Amino acid sequence: MTTETRSLYSQLPAIDRLLRDSSFLSLRDTYGHTRVVELLRQMLDEAREVIRGSQTLPAWCENWAQEVDARLTKEAQSALRPVINLTGTVLHTNLGRALQAEAAVEAVAQAMRSPVTLEYDLDDAGRGHRDRALAQLLCRITGAEDACIVNNNAAAVLLMLAATASGKEVVVSRGELVEIGGAFRIPDVMRQAGCTLHEVGTTNRTHANDYRQAVNENTALLMKVHTSNYSIQGFTKAIDEAELVALGKELDVPVVTDLGSGSLVDLSQYGLPKEPMPQELIAAGVSLVSFSGDKLLGGPQAGIIVGKKEMIARLQSHPLKRALRADKMTLAALEATLRLYLHPEALSEKLPTLRLLTRSAEVIQIQAQRLQAPLAAHYGAEFAVQVMPCLSQIGSGSLPVDRLPSAALTFTPHDGRGSHLESLAARWRELPVPVIGRIYDGRLWLDLRCLEDEQRFLEMLLK
């Protein structure tokens, strides 16, 4: 060991001496004596490793208390941190999809603080059914005979197939064999449910006769899968649910549909592209329709199945239903969200998802212009801060080819170096409330479609 190395080792403080320092008293009160000591031992090991490797002391050795505080503060942060979503994707899967309405937040808080009538019937003091209240709401909204709720739409599809078609064939168009995030593929789900997939048609064209020829004595279902996360365009042919239901009645085979994102209102009335609605498919005679709670519906993560009473009864009695059932917080949030749909005139104001999707480009443009000046003053030495038009997307596999005109604040480095954009984006991710944008075409873009709290936004970026 060299003299220089020995000198560096000698500069490392003893743990008991550090703990006697007044700056560590509050740290021990906040994080506990044991955790502070554990971290100091870890940091001493790190410092010795740096000395061995580079013959220097880590920079943080100048202020041990400050480094311990920084590390423990970061460690204590929740894994689910609030962020400001300026990615341009409204229903961002990685950021939790739909924001909940205030009514849903209040309902969840109440369900967490107090015992609730989850499976208790107040009329006869007997055991109730956890889906009953929501089933009544869903039937009122969609016109279905009954409903079933599980923890997400993937679970809904799995339960729907396992309870009604296990050991039998399910006929699906080849152009509808979708894969969603996480490599969740319809063929794989069918295998897991114990079904045999019977593909018909081609990728771009499937006719009624393709389904007819596929039906045999082992056919359990005719299935439609809404291709919500991609679009096949050009020379195409697909039959709709009404035509498939007519064929199913002729052949005595029920029709089920995985609708995916599942909007409960006609989005075209808000100037958005129209998505098929569960109530339309129920009216067409589809036996079961599944859809998500946390996409266009704007509620919590949930899988919702509506349809014919006898079919829903098979789902409710299947062993998988208990494994996949939703908890009381999910049910509370979903009920509160569904009740908003009973008053459609106020929906775009009270439902955050719809409110954000329907913000006009003009309003967002004015907001961007208002925020440009303070940000340009703060970042102008390194970046050109501009207001630019952009296109938002709905996200979570909803309306994949449709974009929403929006406006963004863009940051372009004066020296043109992309590394400066990466550094800026990284700095913003380290803020107490991280600001998440996207880097594209030599700029860092902050799409303001989802920005409602301007004060918090400026507090973060002007730090």
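Heads up, the Cβ atoms here are built off N, Cα and C, so glycines get one too.
Here the residue is the original one, while Swiss-Prot reports the published mutagenesis K224 to N with the comment Still binds PLP. The Cβ of K224 (mutagenesis position) lies under 8 Å from the Cβ of V172, S173, E176, E241, L244, V255, V256, T257, D258, V286, each of which sits 6+ residues away along the same chain.
DSSP classifies K295 (mutagenesis position) as coil under the three-state reduction. K295 to N appears in Swiss-Prot as a published mutagenesis result, with the remark: Loss of activity and PLP binding.
Within the same chain, residues at least 6 positions away in sequence whose Cβ sits under 8 Å from that of K328 (mutagenesis position) are A111, V116, L118, R130. According to Swiss-Prot, the mutagenesis experiment K328 to N carries the following note: Loss of PLP binding.
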K224 (mutagenesis position) in three-state DSSP notation: strand
In three-state DSSP terms, the structure that K328 (mutagenesis position) belongs to: helix
Neighbour tally for K295 (mutagenesis position), based on other Cβ positions within 10 Å of its Cβ: 26
